Amino acid sequence: MPSLTPRCIIVRHGQTEWSKSGQYTGLTDLPLTPYGEGQMLRTGESVFRNNQFLNPDNITYIFTSPRLRARQTVDLVLKPLSDEQRAKIRVVVDDDLREWEYGDYEGMLTREIIELRKSRGLDKERPWNIWRDGCENGETTQQIGLRLSRAIARIQNLHRKHQSEGRASDIMVFAHGHALRYFAAIWFGLGVQKKCETIEEIQNVKSYDDDTVPYVKLESYRHLVDNPCFLLDAGGIGVLSYAHHNIDEPALELAGPFVSPPEEESQHGDV
């Protein structure tokens, strides 16, 4: 009997020219490199066939960033699936999962950003920290925290529904380096909680086009104030779930995607 504890499987897109060089890639719509394509084909083979970490029958939704590099990664990872298996999985393009909007820092390296900010008279008292300071003419940490909190609320709402129906539910999220590390951090409560009060925070934003995904209105959201100190290289996979089978106890699965089969009695994360 499979575990009924839902999981959120986060997947960073494969290698691009800018992920290889370390340039900040937000709205720039780069494709995967040939290496990145092969990388994600191998990942799909590993998680679906060799490792058997993912059962296609348990995948209820895939949410993806609209950027080409993320959508290419979805297609490549799903290659091992049959047409019938693939047809049963709903793929939802969700603009809330786009990468951090870097503004003036798009295409730059970290050292170049630090020099630019220094030339503008910034960071005299403490060094730049994107998780706290955001990006000039791009997104603040509050703005990205708000939209990722919306995405998390929708996924956790779906998990709650599927669990109540007795269905196994793996939901996959394909996105980007900064966005997914931020997503993982606030999934289980890092950062600070802020009540939705401003027009931007309380407005109804539907960032996807799929009527099977219920809209969830936020009363509050979370945003970071420091680096969560997570690593997720291009092509990397992480696992988020819930402690004690309880949707109200979101947790990080430290073992990641390569785990021993759970004991039949404990099922998943029960102690």
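Cβ coordinates are placed from backbone N, Cα and C, and glycine is handled just like the others.
According to Swiss-Prot, the mutagenesis experiment Arg12 to Ala carries the annotation: Impairs catalytic activity. Look at Arg12 (mutagenesis position): DSSP puts it in a strand.
Summarising the annotation, Swiss-Prot assigns substrate binding site to Arg12, Tyr24, Thr25, Arg69, Glu99, Trp100, Glu101, Tyr102, Arg181, His244. Residues within less than 8 Å, Cβ to Cβ, of Glu99 (substrate binding site) and separated from it by at least 6 positions along the same chain comprise Thr25, Gly26, Leu27, Ser65, Arg67, Ala175, His176, Gly177, His178, Ala179.
Within its own chain, His13 (mutagenesis position) has Ser19, Leu32, Gly36, Met40, Ser65, Arg67, Arg69, Ala70, Gln72, Thr73, Phe174, Ala175, His176, Ala234, Gly235 as residues 6 or more apart in sequence whose C-beta sits under 8 angstroms from its own. According to Swiss-Prot, the mutagenesis experiment His13 to Ala carries the following note: Impairs catalytic activity.
Sequence annotations record features per position, and here Swiss-Prot assigns active site, tele-phosphohistidine intermediate to His13 based on experimental evidence.
One mutagenesis experiment named in Swiss-Prot is Thr16 to Ala, and its note says Impairs catalytic activity. Cβ neighbours of Thr16 (mutagenesis position) (same chain, under 8 Å, six or more residues apart in sequence): Thr25, Leu30, Pro31, Leu32, Thr33, Gly36, Arg69, Ala234.
A 10 Å cutoff on Cβ-Cβ distances gives Ser19 (mutagenesis position) a total of 23 other Cβ atoms nearby, all chains included. Under its mutagenesis entries, Swiss-Prot includes Ser19 to Ala with the note: Leads to reduced substrate affinity.
Counting only same-chain residues six or more apart in sequence, the Cβ atoms lying under 8 angstroms from the Cβ of Tyr24 (mutagenesis position) belong to Trp18, Tyr102, Tyr105, Glu106, Gly107, Met108, Leu109, Thr110, Ile113. One entry in Swiss-Prot concerns the mutagenesis experiment Tyr24 to Ala. Its note says: Leads to low activity and reduced substrate affinity.
The secondary structure of Ser65 (mutagenesis position), as reduced to three states from DSSP, is coil rather than helix or strand. For the published mutagenesis Ser65 to Ala, Swiss-Prot gives the following note: Leads to low activity and reduced substrate affinity.
A mutagenesis experiment is reported in Swiss-Prot for this position, Arg69 to Ala, and the note states: Leads to reduced substrate affinity.
Reduced to three states, the DSSP call for Glu99 (substrate binding site) is coil. Residues or ranges marked as active site, proton donor/acceptor by Swiss-Prot: Glu99.
Within the same chain, residues at least six positions away from Trp131 (mutagenesis position) with a Cβ under 8 Å of its Cβ are Thr141, Tyr182, Leu224, Val225, Asp226, Asn227, Pro228. For the mutagenesis result Trp131 to Ala, the note given in Swiss-Prot is Leads to reduced substrate affinity.
His178 (mutagenesis position) counts 20 other C-beta atoms within 10 Å of its own C-beta, drawing on all protein chains shown. For His178 to Ala, Swiss-Prot lists a mutagenesis experiment annotated as follows: Leads to low activity and reduced substrate affinity.
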Recorded substrate binding residues, Arg12, Tyr24, Thr25, Arg69, Glu99, Trp100, Glu101, Tyr102, Arg181, His244 - maximal Cα separation rounded to whole Å: 38
Using DSSP, would you call Thr25 (substrate binding site) helix, strand or coil? coil
Give the number of CB atoms, excluding that of Arg181 (substrate binding site) itself, located within 10 Å of its CB. 21
Chain-internal residues, separated by at least six, CB under 8 A from Arg12 (mutagenesis position): Ala175, His176, Gly177, Leu180, Leu232, Asp233, Ala234, Gly235, Gly236, Ile237
